[in-house]
Amino acid sequence: MQPQGAIFVALPHLGPILVSLLTRHRMIRWYDIPKKPPWCPPHKVLLAGWITIYFVMGYASYLVWKDLGGGFGRPLALPLGLYAVQLAVSWAVLIFFFAAHAHGLALLHMLLLYGLVVSTALIWHPINKLAAVLLLPYLAWLTVTASIAYHLWRDSLCPNHHQPLPMGEKRD
């Protein structure tokens, strides 16, 4: 890997590092809430998942950059421009989810992000098939995190929906 590869691999981590530094105390307290869905992974697993995803997508972007000749010419505008947009949306999700605790807004941005990642993979596929395939775990991880965001958003709207009703009663 060329030295530029290290930059591409490190770049996706800048947003999460900055968000973490600015919101560390709120993130730790948030993760201790008892109403997380049962499938929500422990904090360390969630953190390791995101670190891995960011490394992989950084490497994938490097492959695309390298296969299009390096530099920052016109052929890179769409493939890396779209990647930059989805990276920015990904960082915004962190702010909405962890700092603002706006789970509905985070969920909407995750759905937008899902579409952006699929679009990025489709554009990258003719350039570098491995780069496109490397985005698939990101889509899987987004599915998990979006389901957590949905669960938390739903619970914030209807906090008692998960409590059992007495025998014979139905919810409205």
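Just so it is clear, glycine is given a Cβ too, placed from its N, Cα and C backbone atoms.
None of the substitutions listed is reflected here, since the structure keeps the original residues.
Sequence-distant neighbours of Cys40 (variant position) (same chain, 6+ apart, CB under 8 A from its CB) are Leu46, Ile148, His151. According to Swiss-Prot, the natural variant Cys40 to Tyr carries the annotation: In HK; decreases TSPO2 expression levels. Abnormal chromosome condensation and chromosome segregation in differentiating erythrocytes, resulting in abnormal cytokinesis and differentiation.
The Cβ of Val89 (variant position) lies under 8 Å from the Cβ of His109, Leu112, Leu113, Leu116, each of which sits 6+ residues away along the same chain. Quoted from Swiss-Prot, the note on natural variant Val89 to Phe is: In HK; associated in cis with F-98 DEL and I-120; decreases TSPO2 expression levels.
Per Swiss-Prot, natural variant Thr120 to Ile is noted as: In HK; associated in cis with F-89 and F-98 DEL; decreases TSPO2 expression levels. DSSP classifies Thr120 (variant position) as helix under the three-state reduction. Same-chain residues at least 6 positions away in sequence with a Cβ under 8 Å from that of Thr120 (variant position) are, in sequence order, Pro79, Leu82, Tyr83, Gln86, Leu135.
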